[in-house]
Amino acid sequence: MHLLLAAAFGLLLLLPPPGAVASRKPTMCQRCRTLVDKFNQGMANTARKNFGGGNTAWEEKTLSKYEFSEIRLLEIMEGLCDSSDFECNQLLEQQEEQLEAWWQTLKKEHPNLFEWFCVHTLKACCLPGTYGPDCQECQGGSERPCSGNGYCSGDGSRQGDGSCQCHTGYKGPLCIDCTDGFFSLQRNETHSICSACDESCKTCSGPSNKDCIQCEVGWARVEDACVDVDECAAETSPCSDGQYCENVNGSYTCEDCDSTCVGCTGKGPANCKECIAGYTKESGQCTDIDECSLEEKACKRKNENCYNVPGSFVCVCPEGFEETEDACVQTAEGKVTEENPTQPPSREDL
């Protein structure tokens with residue numbers, strides 16, 4: 001029973017935590033390319049080394065040159081895979097003899113290790129500009145796939161269908177045509193350069209707003225150019241009550257009025273059409289009414305204190321007084337002396 005529990009616990013440790021996204025397993029081509037990149041880096045790191053025995057002339061005469069030696073190959077191979085990288089070590093173990101054969105007898109005839117090992121020997125990858133199981137040429141040819149204006153699906157791998165995924169501004173099976181919002185700056189049978197239209201154009205023949213064939217939404221043709229439509233100048237505002245309209249190129253935005261406004265024409269209390277209760281227009285903008293300073297008392301009960309707050313006021317009995325229906329009545333303990341004056345309530349208590 002204990003063994004079963006231990007096995008189950010070990011299995012749980014191997015499972016990814018809840019919500020974790022499993023990393024995509026590298027393809028055989030990616031694994032091969034990584035191995036070759038590390039091999040080439042190992043060759044660069046050992047390029048200036050020798051046997052290190054102190055008698056280089058004797059060593060090279062007796063053991064052959066370090067440059068082509070098995071000792072150098074061993075040093076390179078030892079640095080190819082981290083001990084924890086199972087897939088790399090598995091690939092290296094399976095293909096160790098192939099790498100040794102290339103090092104010993106094939107390197108001069110096939111100096112490009114990636115092409116010899118990954119493309120022709122393992123058949124895991126294709127050369128750039130080709131794709132699929134048989135390494136066919138990408139659309140537009142292997143030299144400039146997709147006319148240089150896109151990516152070939154599966155380029156350099158044994159996968160994909162060779163179709164073009166065009167860069168922004170380009171379309172068509174060879175990425176040679178321009179999409180809406182772009183115009184042809186330069187074009188021949190194999191090359192195409194598409195450049196962006198002015199922002200006012202949906203389609204165009206050149207870079208300015210006078211070159212528009214169709215105006216973009218939010219723009220209108222005036223004489224020979226597309227110009228911005230000011231939606232905020234319409235007789236009826238496109239915004240709801242409590243908002244004002246701001247025009248932007250090709251569109252508009254609705255912004256909230258200041259909190260003191262009932263309707264507004266722009267930002268801030270100076271642009272209110274009317275003021276909310278408790279505020280009045282003063283020097284062109286809505287300001288708080290101090291009800292406590294008005295000639296007519298705001299607080300009606302006897303002994304009651306008035307405190308102004310933004311947009312309103314509060315009536316509070318002083319310390320030492322208690323509320324009744326029509327007055328603030330002093331309690332026996334609440335007699336006020338000059339040494340013990342009443343204090344106004346804090347802002348938090350209002």
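Placement of Cβ uses the backbone N, Cα and C atoms for every residue, glycine included.
Don't expect the noted substitutions in this model, because it carries the original residues.
Residues 27, 29, 119, 123-128, 182, 187, 190-192, 194-196 of the same chain lie 6 or more positions beyond the ends of the domain 'EGF-like 1' (134-176) yet place their CB under 8 Å from a CB of it. Taken from Swiss-Prot, the feature domain 'EGF-like 1' applies to 134-176, supported by sequence analysis.
Marked as domain 'EGF-like 2' by Swiss-Prot: 288-329.
Neighbours of Cys32 (mutagenesis position), defined as other CB atoms within 10 A of its CB across all chains, total 22. As a published mutagenesis entry, Cys32 to Ala appears in Swiss-Prot alongside the note: Substrate-trapping mutant.
Here Swiss-Prot notes a mutagenesis experiment, Cys264 to Ala, with the remark: Does not act as a substrate-trapping mutant. Around the Cβ of Cys264 (mutagenesis position), 23 further Cβ atoms fall within 10 Å across all displayed protein chains.
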How many Å lie between the Cα of Cys264 (mutagenesis position) and the Cα of Cys32 (mutagenesis position)? 67
On average, what pLDDT score does this prediction assign to the domain 'EGF-like 2' (288-329)? 91
Taking DSSP states H, G and I as helix and E and B as strand, how many residues of the domain 'EGF-like 2' (288-329) are helix, strand and coil? 3 helix, 18 strand, 21 coil
